[in-house]
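Chemist: Okay, handing you the structure first.
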Amino acid sequence: MTELLSREEYAAIAATLDLPQRAFIDGGFRDACGGRTFASTNPATGELLAQVAACDAEDVGHAVASARRAFEDGRWRSRTPAERKAALLRLAELLEEHLLELAVMESLDSGKPIRECQHTDLPETINTLRWHAELIDKIYDSTAPVGSAALAMVVREPIGVVGLVLPWNFPLLMLAWKIGPALAAGCSVVVKPAPETSLTALRVAELASQAGIPAGVFNVVPGGGREAGEPLGRHPDVAMVSFTGSTATGRLFLKYAAESNLKRVVLECGGKNPAVVMNDVEDLDLVAQHVVNGAFWNMGENCSASSRLIVHAEVREALLERIGAQLREWRMGDPLDPRNRLGALVSPAHFEKVRAYLDQARTERLAVRFGGATEAGIFVEPTVVDGVSPHSRLFREEIFGPLLSVTSFDDIDEAIALANDTVYGLAASAYTGSLRHALRLSREIRAGIVTVNCFGEGDASTPFGGYKESGFGGRDKSVWAHDQYTELKTIWIDAS
């Protein structure tokens with residue numbers, strides 16, 4: 001792990017950055033066909049970073065055509081597994097060589113604390129690419145038991161051109177979660193980053209070219225959802241879209257697929273994730289540490305954030321006191337200051353959305369136990385709101401900011417009912433000193449990821465995705481991610 005630098009050293013790196021501004025199509029940078037651009041700004045300061053190419057349907061068409069040519073002529077998919085593996089491992093090496101550059105770029109573009117970009121996002125991005133690269137030559141096809149008169153093979157083939165639509169909260173990491181298995185499988189990709197955070201995806205595309213990934217295999221079209229996302233979702237030569245973002249936008253991609261070529265759609269959408277704390281926990285200080293990290297890491301801009309604390313009434317007050325003590329250690333401020341654990345929210349529009357929920361808490365006359373204030377710019381203190389009922393908007397709606405709602409219960413049946421009282425089902429955490437309670441909570445909570453006595457999402461080897469309106473169609477990460485980027489084919493050879 002690279003050592004953190006001083007704020008001044010990060011600022012010096014920022015001053016030397018050559019920020020990418022144009023779309024990356026067919027192996028090189030190019031302006032948007034219409035010549036339009038949009039402003040990429042630093043959320044912490046409002047400062048203009050770059051005028052980025054604003055792609056539209058024409059640009060998407062060029063990118064898809066480039067990807068389709070690359071797929072059809074086999075310049076990538078026909079390479080041996082060892083050759084694709086070598087290129088992806090080289091890309092991971094290049095990301096490591098440019099780690100500080102990419103970490104600073106990510107922090108400037110997203111408002112994320114540099115300590116998280118450098119010590120979490122970049123290492124996990126690099127590890128994800130290496131993990132999928134190493135998996136390439138360890139996936140076997142199979143034969144079916146049909147007798148000696150025939151040979152029946154069941155094989156997987158790359159699905160084709162894939163549209164990868166990224167969120168703004170983890171631009172680099174979500175890029176790796178998707179390009180890792182997609183490129184490993186032999187697909188060609190067209191990446192549509194969020195307009196709020198387009199810069200690092202463009203830089204990674206450039207590094208991918210240097211790593212030996214052929215022209216046309218890795219394309220990036222920055223732009224808005226209607227202008228670039230919808231044309232990608234509707235394009236007849238796109239075989240699949242993998243989307244991470246809001247449930248509302250996920251529904252649109254299902255519509256685009258239904259109204260075009262019935263392309264495969266994999267959705268990873270929202271979450272309103274519970275942290276259930278039983279009264280038999282052994283270490284409330286440790287529980288408080290995990291709850292605070294789960295709720296406020298990345299400013300709560302995390303689809304798997306533990307935004308609902310569901311706590312047994314007997315330990316509620318003691319736990320809240322410890323949460324308050326933990327929060328005193330969470331500094332908020334300049335994202336390039338490595339002492340800060342909380343940076344700016346991603347945009348003024350998102351800041352106003354989060355602030356509206358703070359106002360809602362006051363309207364409902366709920367107890368704001370900690371935080372609740374905003375600071376100059378678009379900074380929001382980590383906020384804990386107590387006494388939240390299951391009917392409150394704070395309990396039911398995904399806020400995607402540093403706001404933790406607190407609801408108490410009296411027995412495990414009530415806890416499970418509260419945990420499942422949501423349209424989402426992405427993640428959950430359970431804290432208990434009882435193996436019996438741990439097994440029951442982890443089995444009965446309807447979520448794709450359940451952690452016990454910790455907060456997390458597993459590592460690259462474990463699938464990430466959810467139930468209900470949190471998405472469907474596949475999973476990010478792990479060996480299961482590879483399946484969704486392939487088609488299953490049966491080959492029957494009559495040997496009689």
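Glycine too: its Cβ is placed from the backbone N, Cα and C atoms.
Heads up, here are the entries from Swiss-Prot:
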BINDING   Leu166, Trp168, Lys192, Ser246, Thr249, Tyr256, Cys269, Lys353, Glu398  NADH binding site
ACT_SITE  Glu268  active site, proton acceptor
ACT_SITE  Cys303  active site, nucleophile
MUTAGEN   Glu457 to Gly or Gln  High decrease in catalytic efficiency with ACTAL and APAL as substrates
Chemist: Just the number: how many Å between the Cα atoms of Glu398 (NADH binding site) and Glu457 (mutagenesis position)?
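Modeler: Approximately 18 Å lies between the Cα of Glu398 (NADH binding site) and that of Glu457 (mutagenesis position).
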Chemist: For the recorded positions Glu268, Glu457, which one has its C-beta crowded by the most other C-beta atoms within 10 angstroms?
Modeler: Glu268
Chemist: List which of the recorded positions Lys192, Cys303, Glu457 have their Cα within 10 Å of the Cα of the residue listed as 'active site, proton acceptor', in sequence order.
Modeler: Cys303
Chemist: Roughly how many Å separate the Cα of Leu166 (NADH binding site) from that of Glu457 (mutagenesis position), to the nearest whole number?
Modeler: 18
Chemist: Enter the number of other CB atoms within 10 angstroms of the CB of the residue listed as 'active site, nucleophile'.
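Modeler: For the residue listed as 'active site, nucleophile', the 10 Å Cβ neighbour count is 28.
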Chemist: When DSSP states are folded down to helix, strand and coil, where does the residue listed as 'active site, proton acceptor' land?
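Modeler: Its secondary structure by DSSP: strand.
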Chemist: Sorry to bug you, but what's the C-alpha spacing from Cys269 (NADH binding site) to the residue listed as 'active site, nucleophile', rounded to the closest Å?
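Modeler: Cα to Cα, the residue listed as 'active site, nucleophile' and Cys269 (NADH binding site) are separated by 7 Å.
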Chemist: Report, in whole Å, the straight Cα-to-Cα distance of Glu457 (mutagenesis position) from Cys269 (NADH binding site).
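Modeler: If we compare the Cα positions of Cys269 (NADH binding site) and Glu457 (mutagenesis position), the gap is 15 Å.
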Chemist: Relative to the Cβ position of Leu166 (NADH binding site), how many further Cβ atoms are located within 10 Å?
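Modeler: If we count other Cβ atoms within 10 Å of Leu166 (NADH binding site), we arrive at 27.
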Chemist: Measure from the CA atom of Glu457 (mutagenesis position) to the CA atom of Lys192 (NADH binding site) and give the result in Å, rounded to a whole number.
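Modeler: With distance taken Cα to Cα, Glu457 (mutagenesis position) is 24 Å from Lys192 (NADH binding site).
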Chemist: According to DSSP, folded down to helix, strand and coil, what is Glu457 (mutagenesis position)?
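Modeler: It is coil.
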